[in-house]
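Enquirer: Sharing the features that Swiss-Prot gives for it:
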type	residues	note
ACT_SITE	Asp414	active site, 4-aspartylphosphate intermediate
BINDING	Asp414, Thr416, Asp825, Asp829	Mg(2+) binding site
BINDING	Asp414, Lys415, Thr416, Glu511, Phe553, Lys576, Arg607, Thr687, Gly688, Asp689, Arg798, Lys804, Asn828, Asp829	ATP binding site
MUTAGEN	Gln84 to Ala	Does not affect flippase activity toward phosphatidylserine. Like the wild type, it is unable to translocate phosphatidylcholine
MUTAGEN	Gln84 to Asn	Does not affect flippase activity toward phosphatidylserine. Like the wild type, it is unable to translocate phosphatidylcholine
MUTAGEN	Gln84 to Asp	Does not affect flippase activity toward phosphatidylserine. Like the wild type, it is unable to translocate phosphatidylcholine
MUTAGEN	Glu186 to Gln	Has no effect on endoplasmic reticulum to plasma membrane trafficking. Impairs flippase activity toward phosphatidylserine and phosphatidylethanolamine
MUTAGEN	Asp414 to Asn	Impairs endoplasmic reticulum to plasma membrane trafficking
Amino acid sequence: MDCSLVRTLVHRYCAGEENWVDSRTIYVGHREPPPGAEAYIPQRYPDNRIVSSKYTFWNFIPKNLFEQFRRVANFYFLIIFLVQLIIDTPTSPVTSGLPLFFVITVTAIKQGYEDWLRHKADNAMNQCPVHFIQHGKLVRKQSRKLRVGDIVMVKEDETFPCDLIFLSSNRGDGTCHVTTASLDGESSHKTHYAVQDTKGFHTEEDIGGLHATIECEQPQPDLYKFVGRINVYSDLNDPVVRPLGSENLLLRGATLKNTEKIFGVAIYTGMETKMALNYQSKSQKRSAVEKSMNAFLIVYLCILISKALINTVLKYMWQSEPFRDEPWYNQKTESERQRNLFLKAFTDFLAFMVLFNYIIPVSMYVTVEMQKFLGSYFITWDEDMFDEETGEGPLVNTSDLNEELGQVEYIFTDKTGTLTENNMEFKECCIEGHVYVPHVICNGQVLPESSGIDMIDSSPSVNGREREELFFRALCLCHTVQVKDDDSVDGPRKSPDGGKSCVYISSSPDEVALVEGVQRLGFTYLRLKDNYMEILNRENHIERFELLEILSFDSVRRRMSVIVKSATGEIYLFCKGADSSIFPRVIEGKVDQIRARVERNAVEGLRTLCVAYKRLIQEEYEGICKLLQAAKVALQDREKKLAEAYEQIEKDLTLLGATAVEDRLQEKAADTIEALQKAGIKVWVLTGDKMETAAATCYACKLFRRNTQLLELTTKRIEEQSLHDVLFELSKTVLRHSGSLTRDNLSGLSADMQDYGLIIDGAALSLIMKPREDGSSGNYRELFLEICRSCSAVLCCRMAPLQKAQIVKLIKFSKEHPITLAIGDGANDVSMILEAHVGIGVIGKEGRQAARNSDYAIPKFKHLKKMLLVHGHFYYIRISELVQYFFYKNVCFIFPQFLYQFFCGFSQQTLYDTAYLTLYNISFTSLPILLYSLMEQHVGIDVLKRDPTLYRDVAKNALLRWRVFIYWTLLGLFDALVFFFGAYFVFENTTVTSNGQIFGNWTFGTLVFTVMVFTVTLKLALDTHYWTWINHFVIWGSLLFYVVFSLLWGGVIWPFLNYQRMYYVFIQMLSSGPAWLAIVLLVTISLLPDVLKKVLCRQLWPTATERVQTKSQCLSVEQSTIFMLSQTSSSLSF
């Protein structure tokens, strides 16, 4: 065996620094490496077919049935249906089988149609033509036939067919522009960079002769992360190793823009592409309503088992006497007498289970799903939540949490881009204590933008002038801003000046503002060409700097750096970042003066950044290059190694100055927060900004008020006192004024709570969350939570993304288990959005990662007010009524059946006809509650927006508490007693018909069923406050349908029925005067307690919502009276 092959296998399967199991090797163009390299081992990867469908023609039926019967309710009814088939039961298998068949069939048709559409889309994608290089020539084939290692050519406006490593383009600088709108919703153009050693290959022959291998990580779904390296082989020399990152990766689904063509090598194909891996849905979130519904279901299941058990025991007690067990007309056979008693009892128990199984509402699950699915469209159709400026409307990524929007107790919000506009404007810069402002009014005149002015000392020293220019050069060079000459380019952009057509583009609005601001002060960034950055200085001379390295920004370091080389050969490292990140790394500069200015600007709500630098000698730079290269080419723990390298490089800096950028508060952000607080919701701001800046924003948006007493839990205070002492001191402060915490205080819904505000920073939070050797961490957390519960607002500053999620999780799993909502607009907010019960993304300027990973997305923060106070309120009211109503009407349905067993010797005789058993939940009572759960508005939309306190009436799952559930259950039992015994007393009078005949068993059951259908439907009509023609049509139409169906079902001889026990029954019942009287009287008696309860509660213990309803009705009557009087006076005047 070849030694190189053995060496490769040993490296691959033995442990070492690089874990080869977690990486793959790809041979570019399927070409074997030159002699001396590692042996060529062909590897098997999936083809490029995308399969987003779940089913095939062969497995649809078994797989779909398996998935549907995994649901507990469907499986339960399947068992009931099988019991009906196996043993002799009182009801036909049709009564359970038909509703189950209907539910399963409707769901299967819906899922099958959706899967058919996915098949069509997959086929269209898999069969689209793709150009690839084979033996130096351009060949065309279908996308599905692409393999890993193929070299592909993509033209402008074409979509990348798989995940590609960018090798070259027609551009001389080896760049290309892409849009990823179909992946993450971002329409801005992103720049990607070709591999340095392949960007000169512009023809098919050149690229076809490339000898290279790529080593990269195994497929993973993160769109913004990629780790790999490329080995480019030459004929004589050792391979050149270059790192590969996300900037070199072109993702499937992205589109090539403003570039004629590119060449790339396929590394991930088919279902291993990042787009395909992102098909997987997020973890399922369950709402409080769903949890309550499952708890109620368990209660009713226990009631069902109890009923069956009681009836089984009573049956055998009743039949203990021989003449009852074997009446003369129903003698048992010998085999029946010899059957095992326990087997007979178990069979009877199952028969009673079948008889009473309708107490579990199978159709409730279908109705709830339809209500959530259809209800989500009301959010997306809401014109009030459409933002004309961005052209965006609300998005619903999941409809399972609509009602959870009405239960929120804590809101965790990001600051930048969520509360603020993320539209940055450069305000000033401070250089060694000298302040420069672009727009200044001097002697009544506005100075030219390019001049600027030193607000403290207009004539700094010669050395100061050098530092000033170095500071401006640092701002011109330390960024990732691009300059485009095409005005049609999308994305955040700024024109350098009004007379030029070029635009600045960056994923960070801060960088655009800084580059634009320094341009007004005399230094203009021109472009990046052939790895040289060009700037125009104050003397209108172009300066060129070679870009050697970029140390990219990340939210943990909170800074970025560049290493550049000037035309004179001097090498500089320029670094900019947060003051907390820069100051500890500074050894020289006027730190105290700049720190004072930074703190002053922060208090005014401005965003601040500090700028520092250091000169590097050639030997230092070469050492940095080796350090960075080793970290960049690592396949395992690359991010960790890069972070360690950055720590070693970004130190011993000289402080140059600081900048101040204004980020204005969003429109109506303050009004929204004020309304949310009135609704009893606690609002926390979680931000990475410094404390002073964030606090100023909190005051501006009315989170903190002038009379709010601020409590600080920051690193600075903890340095002066121990963490234990600080926590106990704050705890005593808040408890001294607020007293013992009540249950409402804990939930954040007390209006009388002392107005405290807490400020905590990331370092202090780390100390609180950090486990201690003595196990005291838990005590610290409890103390911290106790303090937070007593504060009306909390500000968490200097937060890393994972710390935001930690805060949300801490509150989410506290002992009160409040419902949490997280809202943000950037990638650093995704972790807390996924952690919260409800995650909302703001469709902002920092991309769409937050919107993609959220449950809902809105254009602006102000739309959160209507999302919660209106939509959330309505959906909670609607679905709560739906759940309670379903259980109520099924108690009404099945309890008379239970009572009937005491009058038929526990013989399992059914009270209702098979057709009524089957259609009760499917047809007779289903549509009214569905329309109610979609249309009901117990108060007007304007009232809910105007009076946020109404939100408190439905907080903490108020309408699905056990007290309310028991009331609905008892109401159902009372109505069932009225139905049964009212009809029973009517039947005691034998003169119920004109000819003296008495009613039979089926007429008795039909009378009970008729009263029941009318009662439960009219009960819903009484609960309806918002009437439309659709409600009228469905409610009265359902009653009419029942009457017409009963007339046809009993008035026609149906040939497919073996026996027709309902023939002429309904018509005979309607021919009886007492039956008509009984229906009217029993319906009235059944509805009376609920009506009296509502009237008394409204008068004696009205809720805020009921007071508003009463006031609205009075105003409506008053306005109608005034209108009638005005009309009368008008007619009399003539």
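Any Cβ shown, glycine's included, is placed from N, Cα and C.
For all the noted positions, this structure keeps the original residue and models no substitution.
Just so it is clear, the model here is predicted, and its values are computed rather than measured.
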Enquirer: What is the number of other Cβ atoms found within 10 Å of the Cβ of Gln84 (mutagenesis position)?
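Expert: The Cβ of Gln84 (mutagenesis position) has 22 Cβ neighbours within 10 Å.
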Enquirer: So which recorded positions out of Gln84, Asp414, Phe553, Arg607 end up within 10 angstroms of Asp829 (Mg(2+) binding site), measuring C-alpha to C-alpha?
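Expert: Asp414, listed in sequence order.
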Enquirer: Provide, as an integer number of angstrom, the distance between the C-alpha atoms of Asp825 (Mg(2+) binding site) and Arg607 (ATP binding site).
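Expert: Per the Cα atoms, Asp825 (Mg(2+) binding site) and Arg607 (ATP binding site) stand 17 Å apart.
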Enquirer: Cβ neighbours within 10 Å, counted over all protein chains: which one of the recorded positions Asp414, Asp825 has the most?
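Expert: The residue with the densest Cβ neighbourhood is Asp825.
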Enquirer: Round to a whole number and give the Cα-to-Cα distance in Å for the pair Asn828 (ATP binding site) and Thr416 (Mg(2+) binding site).
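Expert: Taking the Cα atoms only, Asn828 (ATP binding site) lies 11 Å from Thr416 (Mg(2+) binding site).
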Enquirer: Please work out the number of neighbouring Cβ atoms within 10 Å of the Cβ of Asp829 (Mg(2+) binding site), leaving out its own Cβ.
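Expert: Result for Asp829 (Mg(2+) binding site): 32 neighbouring Cβ atoms inside 10 Å.
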Enquirer: What's the most sparsely packed of the binding-site residues Thr416, Asn828, counting other C-beta atoms within 10 A?
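Expert: Counting other Cβ atoms within 10 Å of each of the binding-site residues Thr416, Asn828, the minimum falls on Asn828.
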Enquirer: Sort the binding-site residues Phe553, Arg607, Gly688, Arg798 by C-alpha distance from Asp414 (mutagenesis position) and give me just the closest.
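Expert: Checked the binding-site residues Phe553, Arg607, Gly688, Arg798; minimum Cα distance to Asp414 (mutagenesis position) goes to Gly688.
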Enquirer: If I restrict to non-local contacts, at least six residues apart, and a C-beta distance under 8 angstroms, what lies near Arg607 (ATP binding site) in its own chain?
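Expert: The answer is Thr416, Met424, Asp510, Ala660, Val661, Glu662, Asp663, Asp689, Thr693.
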Enquirer: Arg798 (ATP binding site) to Gln84 (mutagenesis position): how many Å between their Cα atoms?
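Expert: Gln84 (mutagenesis position) has its Cα 65 Å from the Cα of Arg798 (ATP binding site).
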Enquirer: Fill in the CA-CA distance, Gln84 (mutagenesis position) to Gly688 (ATP binding site), as an integer in Å.
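Expert: That separation, Cα to Cα, works out to 63 Å.
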Enquirer: Could you say whether, by DSSP, Phe553 (ATP binding site) belongs to a helix, a strand or a coil region?
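Expert: For Phe553 (ATP binding site) - judged by DSSP and reduced to three states - the answer is strand.
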Enquirer: Rounding to the nearest whole angstrom, report the longest C-alpha distance spanning Asp414, Lys415, Thr416, Glu511, Phe553, Lys576, Arg607, Thr687, Gly688, Asp689, Arg798, Lys804, Asn828, Asp829, listed for ATP.
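Expert: Those residues reach a largest Cα separation of 24 Å.
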Enquirer: Applying a 10 Å Cβ distance cut-off over all chains shown, what neighbour count does Gly688 (ATP binding site) have?
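Expert: Step by step: centre on the Cβ of Gly688 (ATP binding site), count other Cβ atoms within 10 Å, giving 23.
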Enquirer: For the binding-site residues listed here, Phe553, Arg798, which shows the highest count of neighbouring CB atoms within 10 A?
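Expert: Top count of Cβ atoms within 10 Å goes to Arg798.
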Enquirer: State the three-class DSSP label for Arg607 (ATP binding site), counting H, G and I as helix, E and B as strand, and everything else as coil.
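Expert: Its secondary structure by DSSP: strand.
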